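**Q** Relevant sequence annotations retrieved from Swiss-Prot are reproduced here:
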ACT_SITE  His108  active site, proton donor
BINDING   Gly11, Ser12, Asn13, Gln170, Thr171, Gln172, Glu173  N(1)-(5-phospho-beta-D-ribosyl)glycinamide binding site
BINDING   Arg64, Met89, Arg90, Ile91, Leu92, Asn106, Thr140, Asp141, Glu142, Leu143, Asp144  (6R)-10-formyltetrahydrofolate binding site
MUTAGEN   Glu70 to Ala  Loss of homodimerization. No effect on activity
MUTAGEN   Asn106 to Ala, Asp, Gly or Ser  Reduces activity about 2000-fold
MUTAGEN   Asn106 to Glu, His, Ile, Lys, Leu or Tyr  Loss of activity
MUTAGEN   His108 to Ala, Gly, Met, Asn, Gln or Arg  Loss of activity
MUTAGEN   His108 to Glu, Ser or Thr  Reduces activity about 1000-fold
MUTAGEN   His119 to Ala  No effect
MUTAGEN   His121 to Gln  Increases Km for 5'-phosphoribosylglycinamide 4-fold
MUTAGEN   Ser135 to Ala or Leu  Reduces activity about 1000-fold
MUTAGEN   His137 to Phe or Gln  No effect
MUTAGEN   Asp144 to Cys, Phe, His, Lys, Leu, Asn, Pro, Gln, Arg, Thr or Val  Loss of activity
MUTAGEN   Asp144 to Ala, Glu, Ser or Tyr  Reduces activity about 1000-fold
Amino acid sequence: MNIVVLISGNGSNLQAIIDACKTNKIKGTVRAVFSNKADAFGLERARQAGIATHTLIASAFDSREAYDRELIHEIDMYAPDVVVLAGFMRILSPAFVSHYAGRLLNIHPSLLPKYPGLHTHRQALENGDEEHGTSVHFVTDELDGGPVILQAKVPVFAGDSEDDITARVQTQEHAIYPLVISWFADGRLKMHENAAWLDGQRLPPQGYAADE
């Protein structure tokens, strides 16, 4: 299975995916990594793993649609079976989402539908939440609103900082994102009727781990 990963920053989830491919936990190969930031450390992670890297800077394009058209063109040179967003900090155009419908995954640092968008850890702290977490979902036109596949929960303790919660959530992200990608690679996971399906069973709104 051909995997293309899109990043904007450190690329810790990218590293987890690369490692899972190396150990055959994911039966696939990361063919290319794209970033909208030339200084994203994730590009160096990719280069160290011998993976092709590409940088597309938004300021070189006159619209989001033009950017996404070029991004589609370059991604499709790698014939991806799945496109994985791993901290890609751009809102994608409807044309991009439609082009990769059913094979476009994202990870979001909250227990969706709670806290779509930015600053999720801060919101969890400010609201006094006792648990927080992360969600892997299919991407649709609704921002962070596509069908949830799998969630992982973490506790929030008194005295926690944003950094504490970030570290706790990222540990879970590095476990569940490769797992979901492996389900996709094995043909177990699909999007159908705007819902996530695993092994032929429609998953509930909060995904596989909803009742855990």
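Even glycines carry a Cβ here, placed using N, Cα and C.
The noted changes are left out; the structure has the residues it started with.
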**Q** Let's check the environment of His121 (mutagenesis position): how many other CB atoms sit within 10 Å of its CB?
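**A** Excluding its own Cβ, the number within 10 Å is 22.
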**Q** So, in DSSP terms, is Leu92 ((6R)-10-formyltetrahydrofolate binding site) helix, strand, or coil?
**A** coil
**Q** Of the recorded positions Glu70, Asn106, His119, His121, Gln172, which sits closest to Glu142 ((6R)-10-formyltetrahydrofolate binding site) by Cα distance?
**A** Asn106
**Q** Return the residues near Leu92 ((6R)-10-formyltetrahydrofolate binding site) by Cβ distance under 8 Å, restricted to its own chain and a separation of at least 6 in sequence.
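**A** Leu92 ((6R)-10-formyltetrahydrofolate binding site) has long-range Cβ partners Asp68, Val139.
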**Q** Could you check which of the recorded positions Arg90, Asp144, Gln172 is the closest Cα neighbour of Asn106 (mutagenesis position)?
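**A** So, of the listed recorded positions, the one sitting closest to Asn106 (mutagenesis position) is Asp144.
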**Q** Does Glu70 (mutagenesis position) have same-chain partners at least 6 apart in sequence with Cβ under 8 Å from its own Cβ, and which are they?
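**A** Glu70 (mutagenesis position) has long-range Cβ partners Leu56, Phe61.
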**Q** Roughly how many Å separate the Cα of Ser135 (mutagenesis position) from that of Arg90 ((6R)-10-formyltetrahydrofolate binding site), to the nearest whole number?
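**A** Pair distance, Cα basis, whole Å: 18 Å.
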